[in-house]
Amino acid sequence: MLAVVGAAALVLVAGAPWVLPSAAGGENLKPPENIDVYIIDDNYTLKWSSHGESMGSVTFSAEYRTKDEAKWLKVPECQHTTTTKCEFSLLDTNVYIKTQFRVRAEEGNSTSSWNEVDPFIPFYTAHMSPPEVRLEAEDKAILVHISPPGQDGNMWALEKPSFSYTIRIWQKSSSDKKTINSTYYVEKIPELLPETTYCLEVKAIHPSLKKHSNYSTVQCISTTVANKMPVPGNLQVDAQGKSYVLKWDYIASADVLFRAQWLPGYSKSSSGSRSDKWKPIPTCANVQTTHCVFSQDTVYTGTFFLHVQASEGNHTSFWSEEKFIDSQKHILPPPPVITVTAMSDTLLVYVNCQDSTCDGLNYEIIFWENTSNTKISMEKDGPEFTLKNLQPLTVYCVQARVLFRALLNKTSNFSEKLCEKTRPGSFSTIWIITGLGVVFFSVMVLYALRSVWKYLCHVCFPPLKPPRSIDEFFSEPPSKNLVLLTAEEHTERCFIIENTDTVAVEVKHAPEEDLRKYSSQTSQDSGNYSNEEEESVGTESGQAVLSKAPCGGPCSVPSPPGTLEDGTCFLGNEKYLQSPALRTEPALLC
């Protein structure tokens, strides 16, 4: 085993010997020197050198201890050995903690002092052994079965999924080598020639530890005679709804039947035989077409492998090349659901994927004005979009979908259209507030001006309203105030009325003349008469018109009783006139 590895051993050189008190008679026995430890997988090799004492009588013993243990433990394979090397395994120790070794020389009852090496962590100093390889030949392919380093050991027990393998294959008669990289324990190398001898070798690699093994021993194998039944090739898988569609190439005849099987992805990453781990697909058994459809529920793992076999009567082809399927790459998620938040000139769009397989994918949205057909597309690796520099108070519509371009150049369907109206911008808001302020201020100013105007009109131009006495006069029925005119000329007789509060006027008509009588508590004839022009209006209407003369006229009496406060005389056509506006002094009544 060690000769195969051929790797430089890790040499742990001991420092200056630590001399312990020797046993009786061992004063001249020196401890071993140049102690080093070489580890490959779980196999330890401890080496040292002696000082040239007679090897026939000197033996050596080794002990070890770990960081978790203060007590030194004996190495069973390294007790009282006569050689300067011993090999052993420590399967029960923790390879991730520091371990320390020491060796001493012994001769009879005498022993040397112990010579210790510096502590080290076995996991980081261990080497990987070449993987074990087993070959299986077909007519046009070779199956390579690989066992990882330290198959049943403790050193790489947790690292098996991290190993990758490099396979070098060549025809025995040629030096042209082909390199194949694999992460599986079984690798099928197709497209070989029948009845041809191929040789190959394999090495293991641990990328994170930056370690690799040596190549395994070269093995050669010959492919078989070409099979009468060709192998189905060019397997393709597509997803349609909730089903998978498996297609392959084959020059089929009417009697050729096909069957397909699937293998969970994790099964190929485990060592050992897996021929019994392939599972049949019921809807792809004994089909005559070069395709079959099966439900996604048939396969319950996220990753799996497919292969197809052809048969005709008693003849059966080899299994096709294994097709790796990642369900995340083939199953399209449903259309996403979007939410849109509107701002003044911005729309915030969040794309909510409806399936967990959307993780790590890209997203695309398209948006446009509701009144336009010009669409704008945006693509991101995240579900959040910000649409800036939009028009305020404008309706925009948005759709989104999930992209698989990095994997299979496929996309989901677009989501439902969602339309949202942007809010007023800051500039529009200022103008709206300013406009409302101007309108409000204008209304207040107009109202104030109107109030001032009404006040000025009331003060400077009071309403021309007749006195209350005239209002009361005109409030009587017209028929009672009419004075019938006759063709005869009549005279007016005036009387002086003194100290009167009430003036009663009675009008009587006679066929020959108009007779007017005045009654009062006290009356006295002044002997003064006043004639005024008589004004006649509308003889057709038959109404008498009052004539008025300024006080102090022909009557020569200042402010005579019977006048109004504004100094106006009136004709005595009234039947009754009673008003506090009449003066109590003697007045001239015409």
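Just so it is clear, glycine is given a Cβ too, placed from its N, Cα and C backbone atoms.
This is the original sequence, none of the listed changes applied.
Annotated domain 'Fibronectin type-III 1' per Swiss-Prot: 31-125, in sequence order. In terms of DSSP helix, strand and coil, the domain 'Fibronectin type-III 1' (31-125) has 7 helix, 45 strand, 43 coil.
Per Swiss-Prot, the feature domain 'Fibronectin type-III 2' maps to 127-226. Within the model, the domain 'Fibronectin type-III 2' (127-226) shows a mean pLDDT value of 93, rounded to a whole number.
Per Swiss-Prot, domain 'Fibronectin type-III 3' is recorded for 230-327, and the stated evidence type is sequence analysis.
Taken through DSSP, the domain 'Fibronectin type-III 4' (332-425) splits into 3 helix, 43 strand, 48 coil. Summarising the annotation, Swiss-Prot assigns domain 'Fibronectin type-III 4' to 332-425.
Annotation of the published mutagenesis S526 to A in Swiss-Prot: Abolishes interaction with FBXW11. Prevents interalization from the cell membrane and lysosomal degradation; the original residue is retained in the structure shown.
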So, by DSSP, how many helix, strand and coil residues make up the domain 'Fibronectin type-III 2' (127-226)? 3 helix, 46 strand, 51 coil
Taking DSSP states H, G and I as helix and E and B as strand, how many residues of the domain 'Fibronectin type-III 3' (230-327) are helix, strand and coil? 9 helix, 53 strand, 36 coil
